[in-house]
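Enquirer: Can you keep this structure in mind? I'll have questions shortly.
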Amino acid sequence: MMLGPEGGEGFVVKLRGLPWSCSVEDVQNFLSDCTIHDGAAGVHFIYTREGRQSGEAFVELGSEDDVKMALKKDRESMGHRYIEVFKSHRTEMDWVLKHSGPNSADSANDGFVRLRGLPFGCTKEEIVQFFSGLEIVPNGITLPVDPEGKITGEAFVQFASQELAEKALGKHKERIGHRYIEVFKSSQEEVRSYSDPPLKFMSVQRPGPYDRPGTARRYIGIVKQAGLERMRPGAYSTGYGGYEEYSGLSDGYGFTTDLFGRDLSYCLSGMYDHRYGDSEFTVQSTTGHCVHMRGLPYKATENDIYNFFSPLNPVRVHIEIGPDGRVTGEADVEFATHEEAVAAMSKDRANMQHRYIELFLNSTTGASNGAYSSQVMQGMGVSAAQATYSGLESQSVSGCYGAGYSGQNSMGGYD
């Protein structure tokens, strides 16, 4: 018998698919037929590490009858979004709330924020001016670049205190030049993720028959994890005192340690994906839970991709740029857990504008960082059947999904 909310597992439901702008009042109105324990205090939104709402929330209810009433609201609408309702329990709720959000047990803020949408050529001085009146620590601005040295349009800023970082969030959607800038909570852990390992967005082309021998040696050096050399300084300008600057690419494309002095050889195993045919190897995300997209419209944006996967909430989106500086029609999308990446595969062959999108899973349960137990998976509505996609058991996926698609023609990003 389930105990009351003052002890035991309580009377808890989980909502999924909430609008990003959802408020406590919206949840109370949606569950107006139910008694919410402690009123507004009984609604607990789940946040991403960037401080954004994840589209999910736990709600503590007053009785088992209230839980049954709430479950009847499954698939009903809130605005233009339909909401999924799952039965949950206090153990799951406490675990998820503890391990989500920028203030979670898995991350430390230390006064960091992340900026997105910076104009091309944005300088650190412009960022300082953007946050005029808020003290930024010395060398506290990081402008990540990709292995080709191109600005990603994002930045990390460390303020002198967490209070100042909270004030900095008030600059969300203000402008630098003609671009409106998004400001999110961040953490030192997230800063590290952009350079730990620094090869996360690197693509290595298989050498052609007329390539110089050095090119082949570089390729073999990575695949065999042999001949690793220290990275040379260059592209990753962290801006934090004591952190060395790395490009992430040595003359031999080899890696020994990251900028925190840790061995990088681990990240080379199980991270090469043969699914795109024989012409390319792609290094996957540091979370280990990535979905590759192919066939994107030429003008597709990050927001289009976030909306495509709604109500799931990707951790990060990287739209690939070719050597000619144009989009390739492909993108890598990182998710926080293996379960979310598997759930995202339900969007395979769905349309974005007038193009259908192919998806390829690159995630393993073994790469999950602590993640959800089977009980948590059930709370998310992920069944064992869903964990098996297109006849391939998720546990058998070894950094390589979609081998059955390798014979298909590549869907480019050009219309």
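Every residue, even glycine, has its Cβ placed from backbone N, Cα and C.
Straight from Swiss-Prot, here's the annotation block:
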type	residues	note
DOMAIN	13-85	domain 'RRM 1'
DOMAIN	111-188	domain 'RRM 2'
DOMAIN	289-366	domain 'RRM 3'
MUTAGEN	W20 to A	Loss of RNA-binding
MUTAGEN	R116 to A	Decreases affinity for RNA oligonucleotide 100-fold
MUTAGEN	F120 to A	Little disruption of binding RNA. Decreases affinity for RNA oligonucleotide 100-fold. Abrogates RNA-binding; when associated with A-180
MUTAGEN	K150 to A	No effect on affinity for RNA oligonucleotide
MUTAGEN	F156 to A	Drastically effects folding of RRM2
MUTAGEN	K173 to A	Minimal effect on affinity for RNA oligonucleotide
MUTAGEN	H178 to A	Little disruption of binding RNA
MUTAGEN	R179 to A	Decreases affinity for RNA oligonucleotide 100-fold
MUTAGEN	Y180 to A	Decreases affinity for RNA oligonucleotide 10-fold. Abrogates RNA-binding; when associated with A-120
MUTAGEN	E182 to A	Decreases affinity for RNA oligonucleotide 100-fold
MUTAGEN	F184 to A	Minimal effect on affinity for RNA oligonucleotide
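Context for these features, please: burial, neighbours, distances.
Expert: The DSSP secondary structure for W20 (mutagenesis position) is coil. Taking a C-beta cut-off of under 8 Å and a sequence gap of six or more, W20 (mutagenesis position) has these contacts in its own chain: R52, Q53, G55.
Annotation for R116 (mutagenesis position): same-chain Cβ neighbours under 8 Å, separated by at least 6 residues, are G153, E154, I181, E182, F184, E302. Secondary structure at R116 (mutagenesis position), taken from DSSP and collapsed to helix, strand or coil, is strand.
Long-range Cβ neighbours of F120 (mutagenesis position) (same chain, at least 6 residues apart, Cβ-Cβ under 8 Å): I151, G153.
The Cβ neighbour count for K150 (mutagenesis position), using a 10 Å radius over every protein chain in view, is 12.
In the three-state DSSP scheme, F156 (mutagenesis position) falls into the strand class. Remark: F156 (mutagenesis position) has F112, V113, R114, L115, I141, T142, P144, S186, E190, V191, Y194 as non-local neighbours, by Cβ distance under 8 Å and separation of at least 6 in sequence.
Note: K173 (mutagenesis position) has non-local neighbours Y180, I181, E182, i.e. same-chain residues 6+ apart with C-beta under 8 A of its own C-beta.
Take the CB of H178 (mutagenesis position) and look out to 10 A: across all protein chains shown you find 6 other CB atoms.
Of all Cβ atoms in the protein chains displayed, 13 besides its own lie within 10 Å of the Cβ of R179 (mutagenesis position).
Using a 10 Å radius centred on the Cβ of Y180 (mutagenesis position) and all shown protein chains, the other Cβ atoms total 11.
The DSSP secondary structure for E182 (mutagenesis position) is strand.
If you draw a 10 Å sphere around the CB of F184 (mutagenesis position), it holds 19 other CB atoms from the protein chains shown.
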Enquirer: At the level of the C-alpha atoms, what whole-angstrom distance separates R179 (mutagenesis position) and K150 (mutagenesis position)?
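Expert: Just about 18 Å between their Cα atoms.
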